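Asks: Features from Swiss-Prot:
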- H86: active site, charge relay system (ACT_SITE)
- D224: active site, charge relay system (ACT_SITE)
- S657: active site, charge relay system (ACT_SITE)
- N215, W216, N330, G655, N656, S657, F673, D674: substrate binding site (BINDING)
- H86 to A: Loss of enzymatic activity. Loss of enzymatic activity; when associated with A-224 and A-657 (MUTAGEN)
- D195 to A: Decreased enzymatic activity to 23 percent relative to wild-type (MUTAGEN)
- D214 to A: Decreased enzymatic activity to 1.5 percent relative to wild-type (MUTAGEN)
- D214 to N: Decreased enzymatic activity to 3.0 percent relative to wild-type (MUTAGEN)
- W216 to A: Loss of enzymatic activity (MUTAGEN)
- D224 to N: Decreased enzymatic activity to 0.15 percent relative to wild-type (MUTAGEN)
- D224 to A: Decreased enzymatic activity to 0.026 percent relative to wild-type. Loss of enzymatic activity; when associated with A-86 and A-657 (MUTAGEN)
- N330 to A: Loss of enzymatic activity (MUTAGEN)
- D522 to A: Decreased enzymatic activity to 32 percent relative to wild-type (MUTAGEN)
- D522 to N: Decreased enzymatic activity to 16 percent relative to wild-type (MUTAGEN)
- D574 to A: Decreased enzymatic activity to 83 percent relative to wild-type (MUTAGEN)
- D574 to N: Decreased enzymatic activity to 21 percent relative to wild-type (MUTAGEN)
- S657 to A: Loss of enzymatic activity. Loss of enzymatic activity; when associated with A-86 and A-224 (MUTAGEN)
- G675 to R: Acquires the enzymatic activity for synthetic substrates with Asp/Glu at P1 position (MUTAGEN)
Amino acid sequence: MRPNLLAAAIAVPLSLLAAQIAQAGEGMWVPQQLPEIAGPLKKAGLKLSPQQISDLTGDPMGAVVALGGCTASFVSPNGLVVTNHHCAYGAIQLNSTAENNLIKNGFNAPTTADEVSAGPNARVFVLDEITDVTKDAKAAIAAAGDDALARTKALEAFEKKLIADCEAEAGFRCRLYSFSGGNTYRLFKNLEIKDVRLAYAPPGSVGKFGGDIDNWMWPRHTGDFAFYRAYVGKDGKPAAFSKDNVPYQPKHWLKFADQPLGAGDFVMVAGYPGSTNRYALAAEFDNTAQWTYPTIARHYKNQIAMVEAAGKQNADIQVKYAATMAGWNNTSKNYDGQLEGFKRIDAAGQKLREEAAVLGWLKGQGAKGQPALDAHAKLLDLLEQSKATRDRDLTLALFNNTAMLGSATQLYRLSIEREKPNAERESGYQERDLPAIEGGLKQLERRYVAAMDRQLQEYWLNEYIKLPADQRVAAVDAWLGGNDAAAVKRALDRLAGTKLGSTEERLKWFAADRKAFEASNDPAIQYAVAVMPTLLKLEQERKTRAGENLAARPVYLQALADYKKSQGEFVYPDANLSLRITFGNVMGYAPKDGMEYTPFTTLEGVVAKETGQDPFDSPKALLDAVAAKRYGGLEDKRIGSVPVNYLSDLDITGGNSGSPVLDAHGKLVGLAFDGNWESVSSNWVFDPKMTRMIAVDGRYLRWIMQEVYPAPQLLKEMNVGK
């Protein structure tokens, strides 16, 4: 999920880092900063040189890859990639049927010939180069003058040209990242591997043990890991899926640690964290806490209940909506945890006090501080503008995101954009984007059931007719033809006649021109044609606000950074899906008075949670192996068993899932897959006492592959077999 560049995560300029007081735990450091914080890294226990881990194409960093929403790493010279089970969940679900349910049973390819495609849109991105383009980006924006919409379009044009030049070399995918709300811009160039195959996934009763009950919780006992393999053409260059392709040979791959990890040991994570908001305005925080999180969580829970009920009657729904449900569950529980955490640490009060101090400092500077004060006022005004239509915007977006309407609106928009020169098309509809659009159309039926889609459409139409008059959309009202349950039923009955449920039909429209859409009698396409002018108008309004933000946000954030520097504080960029490193130590925590959590869980803890019912229904092979104390030489004598999961004080967020956890020597000791319940609010206000990362221990991964769901071929490939 790609965040809008123009609303990229708020951060502070890296040049203002006060490295001398940086410490382990808090901080998502860009690799270029690592030599500056060499002291804290060494103090925490790093044995490698900071210069070595800041070499992004060397060992070990060159082994870390992005999946587009998750992180992974190469673990063999033959293109084997390890990530989280939940990151591979979509691929597992895509290859599952009610009769052959890989989600439940697992997948273990005996040979590379038996590996299956992870889907047409599965990707492995291997970082090749990072270039600072701040000067050119700012010049392009400045040339647009005072017109807000022109500023947005100027940045878009700059980005498109920059990316087109970067991607002139075949096989690469490039992306422009904004830091500090527009104070810094960097271009990332990645090798784009397009043939990704599922090699191994443990049964769901291992990979998702504890399910949504244990999600975000400690103690934890989840084997959250899976393996892909990256393939390329025989010439070694990226190519679409083909039986003739061969495994990719990375320059670097991670080796499993040969020293046992213990409490207090140094660990670090390299990955692609999605978004944090630690430098957001207090009012922006308040809007999120009071409306955004509660509202989205409520809608997701309602939809979860709908799909669960339907799934009990239809196994096809249960399988096809598994990945969607996992996402809804994860997000809604995360938001609940953040809201609880906000209250526990008085996040609202902290944000208000911090902002009051900054504003007071600026006022004390007289004329020098006025531009930042004006920028702050402008940001508040922009927030109020967005709040005025937030219910409409959310409802319309999620209604249009249901399967058939999502396909119809995307396809019609594509036909409109195709009338323009490629450089002038909206991002997401350029020639570079067509394979992803086509891939999504091809795999939609594996995640769609008509009866379920109708229920979801009905849910959002019922939400729409509840909107106040000033938030209604004339085009939708005209299409709906009423404001009651009868009108909703008529609309649903019309939409049921769409033919877009067929892959063949969707691909036909993928190649159609605009006139064909506007002459169509398909009800989903007719809806898209009816509402598109309004959608385009609303998009222009958002871009105008984004242009205002481009002028105000960097000014205020620069002032915020200056204030922090004056107070002797260190600063680091908010997460924005770019490569980051976080470091710290293995340690437990005390969630409540009189309660102390140790940092490791064990095999015996898995058995203690066993109920025989989902989600605590371990495979018989696991229970038998634990009962026989068949540890396979992987036990840690300090805890008397094989460690399953462990805690550390590292700073991660969504997007870090699947990130390799490295020890002091750069060896693999596990995979990041979650945070504890008390940590989720740290996306906004970091709490060092409570924030902990949860990782699956590398020894548990190996134990499962050795004793429970054997994959000797992969263990041998990773040079860790018996």
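Glycine residues also receive a Cβ, built from the backbone N, Cα and C atoms like all the rest.
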Asks: Which whole-number value in Å describes the distance between the Cα atoms of N656 (substrate binding site) and G675 (mutagenesis position)?
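Replies: Counting only the Cα atoms, the answer is 10 Å.
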Asks: Starting from each candidate's C-beta and looking 10 angstroms out, tell me which of the mutagenesis positions D214, D224 has the most other C-beta atoms.
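Replies: Of the mutagenesis positions D214, D224, the highest Cβ count within 10 Å belongs to D224.
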Asks: Pick out which of the recorded positions D522, D674 has the most other Cβ atoms within 10 Å of its own Cβ.
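Replies: When each Cβ's neighbours within 10 Å are tallied, D674 tops the list.
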Asks: Quick check: of the mutagenesis positions listed here (H86, W216, D574), which one has the Cα closest to that of G675 (mutagenesis position)?
Replies: W216
Asks: Can you grab the distance from N330 (mutagenesis position) over to F673 (substrate binding site)? Cα atoms, rounded to a whole Å.
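Replies: Given the Cα positions, N330 (mutagenesis position) is 12 Å from F673 (substrate binding site).
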Asks: If we check Cα distances from H86 (mutagenesis position), which of the recorded positions D214, D574, G655, F673, D674 wins as closest?
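Replies: Given the candidates D214, D574, G655, F673, D674, the nearest one is F673.
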Asks: Given that the record lists N215, W216, N330, G655, N656, S657, F673, D674 as binding substrate, what is the largest C-alpha to C-alpha distance among them, in Å?
Replies: 16
Asks: Would you identify the secondary structure of D574 (mutagenesis position) according to DSSP, in three states?
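Replies: Coil, per DSSP.
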Asks: Please identify which of W216, F673 has the densest Cβ environment, defined as other Cβ atoms within 10 Å, among these recorded positions.
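Replies: The residue with the most neighbouring Cβ atoms within 10 Å is F673.
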